[in-house]
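Here's the structure we're looking at; comments come further down.
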Amino acid sequence: MGAASGQRGRWPLSPPLLMLSLLVLLLQPSPAPALDPGLQPGNFSPDEAGAQLFAESYNSSAEVVMFQSTVASWAHDTNITEENARRQEEAALVSQEFAEVWGKKAKELYESIWQNFTDSKLRRIIGSIRTLGPANLPLAQRQQYNSLLSNMSRIYSTGKVCFPNKTATCWSLDPELTNILASSRSYAKLLFAWEGWHDAVGIPLKPLYQDFTAISNEAYRQDDFSDTGAFWRSWYESPSFEESLEHIYHQLEPLYLNLHAYVRRALHRRYGDKYVNLRGPIPAHLLGDMWAQSWENIYDMVVPFPDKPNLDVTSTMVQKGWNATHMFRVSEEFFTSLGLSPMPPEFWAESMLEKPTDGREVVCHASAWDFYNRKDFRIKQCTRVTMEQLATVHHEMGHVQYYLQYKDLHVSLRRGANPGFHEAIGDVLALSVSTPAHLHKIGLLDHVTNDIESDINYLLKMALEKIAFLPFGYLVDQWRWGVFSGRTPPSRYNFDWWYLRTKYQGICPPVARNETHFDAGAKFHIPNVTPYIRYFVSFVLQFQFHQALCKEAGHQGPLHQCDIYQSAQAGAKLKQVLQAGCSRPWQEVLKDLVGSDALDAKALLEYFQPVSQWLEEQNQRNGEVLGWPENQWRPPLPDNYPEGIDLETDEAKADRFVEEYDRTAQVLLNEYAEANWQYNTNITIEGSKILLEKSTEVSNHTLKYGTRAKTFDVSNFQNSSIKRIIKKLQNLDRAVLPPKELEEYNQILLDMETTYSLSNICYTNGTCMPLEPDLTNMMATSRKYEELLWAWKSWRDKVGRAILPFFPKYVEFSNKIAKLNGYTDAGDSWRSLYESDNLEQDLEKLYQELQPLYLNLHAYVRRSLHRHYGSEYINLDGPIPAHLLGNMWAQTWSNIYDLVAPFPSAPNIDATEAMIKQGWTPRRIFKEADNFFTSLGLLPVPPEFWNKSMLEKPTDGREVVCHPSAWDFYNGKDFRIKQCTSVNMEDLVIAHHEMGHIQYFMQYKDLPVTFREGANPGFHEAIGDIMALSVSTPKHLYSLNLLSTEGSGYEYDINFLMKMALDKIAFIPFSYLIDQWRWRVFDGSITKENYNQEWWSLRLKYQGLCPPVPRSQGDFDPGSKFHVPANVPYVRYFVSFIIQFQFHEALCRAAGHTGPLHKCDIYQSKEAGKLLADAMKLGYSKPWPEAMKLITGQPNMSASAMMNYFKPLTEWLVTENRRHGETLGWPEYNWAPNTARAEGSTAESNRVNFLGLYLEPQQARVGQWVLLFLGVALLVATVGLAHRLYNIRNHHSLRRPHRGPQFGSEVELRHS
């Protein structure tokens, strides 16, 4: 009833077991139909002569009953309906009654004498008839038994697996699930099919199987068997049967272990460490078959020599138009070529050779049928045109040939010599059919290649079918015998099943299984009560048969090359075996054929000897572990399981898709960049319309290709670049929104950025000032408290309040985009760019490492401002008013250097005056930046840069976005900068920053467009700033003739480091808090009612700043910072400010610099340039730690280089602050300057000023309690900090920082 592929047929059983296998009844008991009196036993004498007449009478009656029962079973199995089940029930009950009356009669007449009969065939006949099996049971119990068989068969045959959340798409075992297991290489899809089938079928079968076991045992005990398993084993007529099998299994085990190790290695190459453990069992769903019993369907993954001709001829069969009928005709012709019988007309007229297309439910499991009328023999098979099925066809035709040859024997002898014989016959022929020589003869192989590599390919393919099956063929009945005997109780059904499967097969369940599952039931033979050890026996026998028949056919050479096609001698020898049926002991029949009466694995081992040796050599060469010592290992579940199962896993298709995306994206992104540039350099309504159109085109393209990207499962791709590109494309970003919402979102973004860019503030006389350059210059140069306050407040009142109405909807859309792309909120989406699960913790550690230096800088600057503005406006124990630090956002403080210079009499280190005096222009600034990069051996900017960039603010009246930005036009040659450059040292530094972006663009321009980004966003920000660290050194400014001296001495160094700290250290808390605020807005912990209050809470907490005038919830001060309305994440700048010092330290080392880090200038160092270029060339193609390692030699972000750079200044600040008795921090956190109090007193009488916010008294009281707690914590922290700094001072250095992430610099990145 089938061989190892799981597509197996029926073999003729003894009448009781035959009837058992035919019983399929309705759920509810019904009255038993009466047996026709003409079929009842008559009167016979109780002697051997009477027994002969009894046997003859039984034979004629049995043929009638068995024909009727088989017809009913056939009708049901080829059309599963309630009516057919009812008719089958009636026929089955008749069969049982027949077995009962004849069996009891045999016992009554011959029980004491039958074993002494002289006629051996008669002994076998009477012995068979007297075994009643289920017919021993009383009617009610018999009906219960039949009902269990019926329901188990129905559950298995109608089981389906439905696609998750799509009830309309359901898969049957055959062909859908079978095809998936055979052809899919998607780990998740295979898992879903495997788990779905085992759950759908196994779980409901368990209680039925438990009941079946109890009733079946009860029935066979009445026939003097200890349990059902003992009855099954009795067919093999050997008291040492189990021991013989164990001996044979151990003979074959080394070959299996070598095959297992080799296949496991191949699967590891495909699925990786995550899913395949080279020292563990193989997940059961990866081997090409639902039960991992034969592995030939994964031959393409394990083929030893893939350049040799393909031995899987499936594609040729399809190409040549083979169909099911033709496959059976080819098989028939093989049998007749041996002189065996052709199929009778009834076979072709009545068989079901394909799955019906008329909607009928059928039992697809392949099976061969004997109708016991000596002319009607059929096959039921849902045949698919594949090479594997061609072997199954020969297997089933082998059963039918057996039926034809023994059809004239007594019905009780119409069986194989033992059950394994019946399974072996068709497979013997399949061993010839599958040879390359035979495939060539039947037109399925163009030519036969006779060399060792082709032989190894062929033998490995055969081993995947034959050797892989052996432990499975052995263990199934090991488990059932344990169940029947009681050694395996129901509470351990599944545990023992998987114990055996791991022990013998070396496989494991791919998902957690427990005793609610019944995974044995997912195999046809368990619910259909078909013994399975026959297949193990047949796999040994068939090679013994093959060896003997090849000898008869005169074959010379290796056994695996033998083809007995057209050998009449072999056919005659085989016919003798078939015609004997089970009329003689199987040992005698075997000896007649092979010369030995014992099962023996020698012929099988001879057949596979070449590949056995090859596998051993391969495994030794690869250092494979034979076996699975880590037997408890289990694979994890895939991400997004089970939703992501129906995904494409073909890497070649993915490669073509990526190429298509890259080609089309470059064109579209170039067009979008042009439209965006036109708008940013000439803000008009017409330009905004064009930009929105192009933005929609980009979104549509992103949606189209992102949607296609989502159809790929990249988890097991071997090409890491394709994997990385597709994973990135799967994030659809804003394109995931429905068209109307996308249009609204784009409009909100455009409106917010336009509002920001076009805003200006006006005096009462009507004179108006834009942010660039007027307000920026005022904030940088004015030292008038009220003038600074007017500029600061007016900008926020004008811009922030105008942005606020858009912002809540922007947040809502941003979160919706993130969630639709699989993130928890927009903040989660932004953080994902850093590919770190610990990003927030790592950033916090870095911030904490730098906080002592910032607190010392803050205290020192506050003292200097107190000297200038007095105690009315500066509290030495409180926060600093935010408008006094030289910058609209107090993010960098270098513009107030003149107020805070440690040694004012030391030479000036600001090159602005010299630049103006020498007639520097914006173009000259960028030429010098370009020269710096080329001095390192890096690329010069192309001509397009100079022709198309906007390097200063236009004077033709155009409105432009002045915020500096670098642009990549995605054509490999057009790169531009947009900057309203002023001739000053700050803009010289910014120019180097922006040229850093351009250099990055040029270095990675040949990568796929998806990789044309920084390793992480902070990397892109850091590159230009690295150059600025060298450019800012007095040594380099002197080389540009911008300083009169290189400068030297302690005071000069401290002045220089102070100026750098006002840029770099002052910026750290600001760059950290902006996205702290936005992330909390996105996750909902900051609501729109508290936008401004929480903004100032963070600015107080991290920067130690307060608003100089009261702010209310009607204000929206975050919106006054470009990156907030422009939707540009900001933590990249924090990252870049950390990592630029790590890079600087590494490049200085490469340049051979010795001495303090702050004096290093890498100008003209080709070694430093190469180090940097190698990292930039990677773009986004590798995770950022790899790029970090290329430059610094290690993969982590760390503040140590930054601390090292500022070490002399840190020590000076600690000394200076101690000398003045400065407070570190701002314990009087609720203080506000007089301006705030004055304005606050004129406000509405029922509101009070709190932290510069204008709140209800109750709100303020709650806030005071919160801040009281913070104050106490800050006081404790301050005491600890003082102690820490004391220790630092004593040891002449700050503590080495904890290794963690890194950050970047303060200019908008526009290239994506």
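The backbone N, Cα and C atoms fix where each Cβ goes, glycine too.
Don't look for the substitutions in this one, it keeps the originals.
These figures come from a predicted structure and were not determined experimentally.
All protein chains shown were included, and the count of other CB atoms within 10 Å of the CB of His525 (active site, proton donor 1) stands at 22. Summarising the annotation, Swiss-Prot assigns active site, proton donor 1 to His525 and lists sequence analysis as the type of evidence.
In the three-state DSSP classification, His395 (Zn(2+) 1 binding site) falls within a helix. According to Swiss-Prot, the Zn(2+) 1 binding site annotation covers His395, His399, Glu423, on the basis of sequence analysis.
What Swiss-Prot records for His993, His997, Glu1021 is Zn(2+) 2 binding site, and it gives sequence analysis as the kind of evidence. For Glu1021 (Zn(2+) 2 binding site), the count of additional Cβ atoms within 10 Å of its Cβ stands at 30 [all protein chains shown].
Per Swiss-Prot, the feature domain 'Peptidase M2 2' maps to 648-1227; the stated evidence is sequence analysis.
His993 to Lys appears in Swiss-Prot as a published mutagenesis result, with the remark: Abolishes peptidase activity but no effect on GPIase activity; when associated with K-997. Other Cβ atoms within 10 Å of the Cβ of His993 (mutagenesis position), summed over all protein chains shown, number 27.
Annotation of the mutagenesis experiment Glu994 to Asp in Swiss-Prot: Abolishes peptidase activity but no effect on GPIase activity. The Cβ of Glu994 (mutagenesis position) has 28 other Cβ atoms within 10 Å, all protein chains considered.
Cβ neighbour count for His997 (mutagenesis position) (all protein chains, 10 Å cutoff from its Cβ): 26. According to Swiss-Prot, the experimentally introduced change His997 to Lys is described as follows: Abolishes peptidase activity but no effect on GPIase activity; when associated with K-993.
Here the domain 'Peptidase M2 2' (648-1227) returns a mean pLDDT of 94 for the predicted model. DSSP assigns Glu1021 (Zn(2+) 2 binding site) to a helix in the three-state reduction. Neighbour counts of Cβ atoms within 10 Å were taken for the binding-site residues His395, His399; the minimum is at His399. Cβ contacts within 10 Å of Glu423 (Zn(2+) 1 binding site), excluding its own Cβ and spanning all protein chains shown: 30.
Among the recorded positions listed here, namely His395, His399, Glu423, His525, Glu1021, Glu1021 has its C-alpha nearest to that of His997 (mutagenesis position). Ranked by CA distance from Glu994 (mutagenesis position), the recorded positions His395, His399, Glu423, His525, Glu1021 have Glu1021 at the top as the closest. The shortest Cα-Cα distance from Glu1021 (Zn(2+) 2 binding site) to any of the recorded positions (His395, His399, Glu423, His525, His993) is found for His993. Taking the Cα atom of each, Glu423 (Zn(2+) 1 binding site) and His993 (mutagenesis position) are about 78 angstrom apart. His525 (active site, proton donor 1) sits 17 Å from His399 (Zn(2+) 1 binding site), taking the CA atoms of both as reference points. In three-state terms derived from DSSP, His525 (active site, proton donor 1) belongs to neither a helical nor a strand segment and is classed as coil. For the pair His399 (Zn(2+) 1 binding site) and His993 (mutagenesis position), the C-alpha distance works out to 81 angstrom.
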